[in-house]
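*Asks:* Here's a structure for you.
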Amino acid sequence: MDESALTLGTIDVSYLPHSSEYSVGRCKHTSEEWGECGFRPTIFRSATLKWKESLMSRKRPFVGRCCYSCTPQSWDKFFNPSIPSLGLRNVIYINETHTRHRGWLARRLSYVLFIQERDVHKGMFATNVTENVLNSSRVQEAIAEVAAELNPDGSAQQQSKAVNKVKKKAKRILQEMVATVSPAMIRLTGWVLLKLFNSFFWNIQIHKGQLEMVKAATETNLPLLFLPVHRSHIDYLLLTFILFCHNIKAPYIASGNNLNIPIFSTLIHKLGGFFIRRRLDETPDGRKDVLYRALLHGHIVELLRQQQFLEIFLEGTRSRSGKTSCARAGLLSVVVDTLSTNVIPDILIIPVGISYDRIIEGHYNGEQLGKPKKNESLWSVARGVIRMLRKNYGCVRVDFAQPFSLKEYLESQSQKPVSALLSLEQALLPAILPSRPSDAADEGRDTSINESRNATDESLRRRLIANLAEHILFTASKSCAIMSTHIVACLLLYRHRQGIDLSTLVEDFFVMKEEVLARDFDLGFSGNSEDVVMHAIQLLGNCVTITHTSRNDEFFITPSTTVPSVFELNFYSNGVLHVFIMEAIIACSLYAVLNKRGLGGPTSTPPNLISQEQLVRKAASLCYLLSNEGTISLPCQTFYQVCHETVGKFIQYGILTVAEHDDQEDISPSLAEQQWDKKLPEPLSWRSDEEDEDSDFGEEQRDCYLKVSQSKEHQQFITFLQRLLGPLLEAYSSAAIFVHNFSGPVPEPEYLQKLHKYLITRTERNVAVYAESATYCLVKNAVKMFKDIGVFKETKQKRVSVLELSSTFLPQCNRQKLLEYILSFVVL
């Protein structure tokens, strides 16, 4: 790729950001712009005094309540009004008061006594798992099927030999898969972890009320399914350790077979871990591995039948971006199938949020820079432990969401009307290519609804499981506490990229903390803001530079501008992204609507007003564009509905104000008369076809027009929100630019490598506005999105995905429209 391509070459630059309009110095604001030392959240200053006072005196929010819409009966179970007030507890702080003994010797031996008094014994765990799995009907059928394929025309004797051969193979697989839990090993590991965690973590906080709900769930004699977010390898041990400390039996943990290494694998098996393949789909010859799938299914069914607890990581692998990744629902589908066969009466689902000040891996810069992932080995584990002992990784927070009934969730979904099945291509192409007649709004609506009514049971089942997985991950992500490193990294990258005085950073930190609490997210820290900020800066290490200035004897804090440091700061900054993600989407959509009019787009709206309906639809389309970046909203809500609610919050904050009646007179056509030139299909509306015709929605509605506040603090907040999505949108727009030079079919791994090299080169030559836009995660997500919306066709050649342009995007003009669409949201 030559340098001209890096500067966007011959592409129509009238739609591209002008570098002269961007100054990193815009990220730097004085303390006066954030307000005086009253530290009220800036966007709420226009609210009433009473509302502001209640905000400042608010208690910590209690996170993790289940969805009332999908599980109304579970909402009242395991919860009572006193639970939120039970407060936090540091799990690794143990002394003689946590044992039945007192005195000098008890103080010296408190760890040993505490571990010895935990309730763990052999009778808690599954027995005869291997034999029961091998004798299950599904496994027997799979063995017979595989044996028949090995010896299709053989005699009965040869067939018997083939069956025995397959059975031996099945036993070998189960030896790797089936865990043999050892109570003695759990106790020993508990004592070791108590020592280790105290050496490299300041504390591990849990909410006592949440643990009370989990304990109440264990008394139902139903299997529990723990579904945590996945940030670090420590996640595997952390949950088991916490449950052990509270006399709750250890769950069986699904682990990737990359951790099946000598000695370490034995430890994992003894603690309840069982290894599964990272890819279940195919055998080396390209066919489905019927035997392995049957064994895995039988193993999960047997554990649930014996009322064991399971722990599954829905993301499949550790998040390399700091955001909660999209769900991979393979194992979850096995759990749902088990319930549908009436083997067990019900399963209780418990999403789990885990937050670290600093993960023990430190960062994933190597993989984000495109280097291949190193395979785990005993030596790498030993080096990791030694490295951990040399450092302190700050605080950890684990949040257990309210348990909910899987049976109730499935029944509630079956009673809901089947909504339109919209693919990303159906949702976004009308916005990207509005002139395509086949994608007209009305036609898209009818087609999608007919497809949903004619959908097979299997497609509906897959959709149900995918929605369940998204529901769980959204709740787990919402439960994740915001850590001090998350806020400091976010402020340094997206408010003070050129540096800031420590005193101002502390003020802004306090403001951001209040903003987080106001959105019902909890914090993973407490104490004096200055101390907490210094703690975070210390943990961020070489990513932050501290210099002493002569002015007022002040310290000046600057984020490092090297690519690895920016990647690392972005990883921790993404820990706070989900707090503001919907507001950031509205802020970027606000820019898109206003910028379109500034470029002379067709509009009947006065220059100082914007259409709320147009803003909401524009934001809904951006939600679809970013849907590969994680779960943006609950699947029981449409993007249209969530965007509509977020615009309402902007009105509540005072960022947007509703135009006076006189201003709206004669300019607000009914919704039926409006023709958006980039209108999304009607199924994006949150109104159901089954709405009561007597309701207000049965009447003709008139659009609402809004004004944008011009106050400095509101404009600064909008800018901050827009910058949060800056790296994502720059990565997607750069990928769209790269598509202009696409030539011929190319293997997907090769294309990913070329695109990533292009983004890294832009960063190294200071062409990129956001260096963090070049992370490999964003490259993969952008290409996946382009496949989903129909830019690329994907074919398989020798088990390798090959990409080529679809007929829709063969014309250069359509690729240009894709680029223009993404750039319409980009603020520089």
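From the backbone N, Cα and C atoms, a Cβ is placed for every residue, glycine too.
On a predicted model such as this, the values are computed, not experimentally measured, just so you know.
So Swiss-Prot says this about it:
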| type | residues | note |
| --- | --- | --- |
| MUTAGEN | Arg89 to Glu | Abrogates mitochondrial localization; when associated with E-98, E-100, E-101, E-102, E-107, E-108 and E-118 |
| MUTAGEN | His98 to Glu | Abrogates mitochondrial localization; when associated with E-89, E-100, E-101, E-102, E-107, E-108 and E-118 |
| MUTAGEN | Arg100 to Glu | Abrogates mitochondrial localization; when associated with E-89, E-98, E-101, E-102, E-107, E-108 and E-118 |
| MUTAGEN | His101 to Glu | Abrogates mitochondrial localization; when associated with E-89, E-98, E-100, E-102, E-107, E-108 and E-118 |
| MUTAGEN | Arg102 to Glu | Abrogates mitochondrial localization; when associated with E-89, E-98, E-100, E-101, E-107, E-108 and E-118 |
| MUTAGEN | Arg107 to Glu | Abrogates mitochondrial localization; when associated with E-89, E-98, E-100, E-101, E-102, E-108 and E-118 |
| MUTAGEN | Arg108 to Glu | Abrogates mitochondrial localization; when associated with E-89, E-98, E-100, E-101, E-102, E-107 and E-118 |
| MUTAGEN | Arg118 to Glu | Abrogates mitochondrial localization; when associated with E-89, E-98, E-100, E-101, E-102, E-107 and E-108 |
| MUTAGEN | His230 to Ala | Abolishes catalytic activity |
| MUTAGEN | His233 to Trp | Abolishes catalytic activity |
| MUTAGEN | Gly273 to Leu | Abolishes catalytic activity |
| BINDING | Arg278, Arg279, Lys288, Arg293, Arg328, Arg462 | CoA binding site |
| MUTAGEN | Met388 to Trp | Impairs catalytic activity |
*Asks:* Suppose we draw a 10 Å sphere around the Cβ of Arg293 (CoA binding site). How many other Cβ atoms does it contain, all chains included?
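*Replies:* Here the count is 16.
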*Asks:* Compile a sequence-ordered list of residues in the same chain as Arg102 (mutagenesis position), six or more apart from it, whose Cβ lies below 8 A from its Cβ; state 'none' when nothing qualifies.
*Replies:* Glu96
*Asks:* Provide the number of Cβ atoms within 10 Å of the Cβ of His233 (mutagenesis position), excluding the reference atom itself.
*Replies:* 17
*Asks:* Find the one among the recorded positions His101, Arg118, Arg293, Met388 whose C-alpha lies closest to that of His230 (mutagenesis position).
*Replies:* Met388
*Asks:* Fill in the CA-CA distance, Arg89 (mutagenesis position) to Arg293 (CoA binding site), as an integer in Å.
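*Replies:* Each residue's Cα considered, Arg89 (mutagenesis position) and Arg293 (CoA binding site) end up 41 Å apart.
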*Asks:* Rounded to an integer, what is the Cα-Cα distance in Å between Arg279 (CoA binding site) and Arg118 (mutagenesis position)?
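*Replies:* Arg279 (CoA binding site) to Arg118 (mutagenesis position), Cα-Cα distance: 37 Å.
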*Asks:* Which residues of the same chain, at least 6 positions away in sequence, have a Cβ lying under 8 Å from the Cβ of Arg100 (mutagenesis position)?
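*Replies:* Sequence-distant Cβ neighbours: Leu113, Glu117.
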*Asks:* Where's the emptiest Cβ shell within 10 Å among the recorded positions His98, His101, Arg279?
*Replies:* Arg279
*Asks:* Rounded to the nearest Å, what's the C-alpha distance separating His233 (mutagenesis position) and Lys288 (CoA binding site)? Just drop the number here, would you?
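*Replies:* Rounded to the nearest whole number, the Cα-Cα distance is 29 Å.
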*Asks:* Let me know the most crowded of the mutagenesis positions, choosing from Arg89, Arg118, His230 and counting other Cβ atoms within 10 Å.
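*Replies:* Result for the most crowded candidate: His230.
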*Asks:* Of His98, Arg108, Arg118, Gly273, which is closest to Lys288 (CoA binding site) if I measure between C-alpha atoms? They're all mutagenesis positions.
*Replies:* Gly273
*Asks:* Report, in whole Å, the straight Cα-to-Cα distance of Arg293 (CoA binding site) from Arg107 (mutagenesis position).
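*Replies:* Arg107 (mutagenesis position) to Arg293 (CoA binding site), Cα-Cα distance: 51 Å.
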*Asks:* Return the count of C-beta atoms lying within 10 angstroms of the C-beta of Arg278 (CoA binding site), excluding that atom itself.
*Replies:* 10
*Asks:* At the Cα level, what's the spacing in Å between Met388 (mutagenesis position) and Arg278 (CoA binding site), rounded?
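*Replies:* Spelling it out, the Cα of Met388 (mutagenesis position) and the Cα of Arg278 (CoA binding site) are 27 Å apart.
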*Asks:* In the three-state scheme derived from DSSP, which category covers Arg293 (CoA binding site)?
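*Replies:* Assignment for Arg293 (CoA binding site) reads helix.
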*Asks:* May I ask which of the mutagenesis positions His98, His101, Arg108, Arg118, Gly273 is closest to Arg293 (CoA binding site) if we compare their C-alpha atoms?
*Replies:* Gly273
*Asks:* Reduced to three states, what secondary structure does DSSP give Arg89 (mutagenesis position)?
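*Replies:* Reduced to three states, the DSSP call for Arg89 (mutagenesis position) is strand.
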*Asks:* Quick check for the class: what is the C-alpha distance, in angstrom and rounded, between His101 (mutagenesis position) and Arg108 (mutagenesis position)?
*Replies:* 11
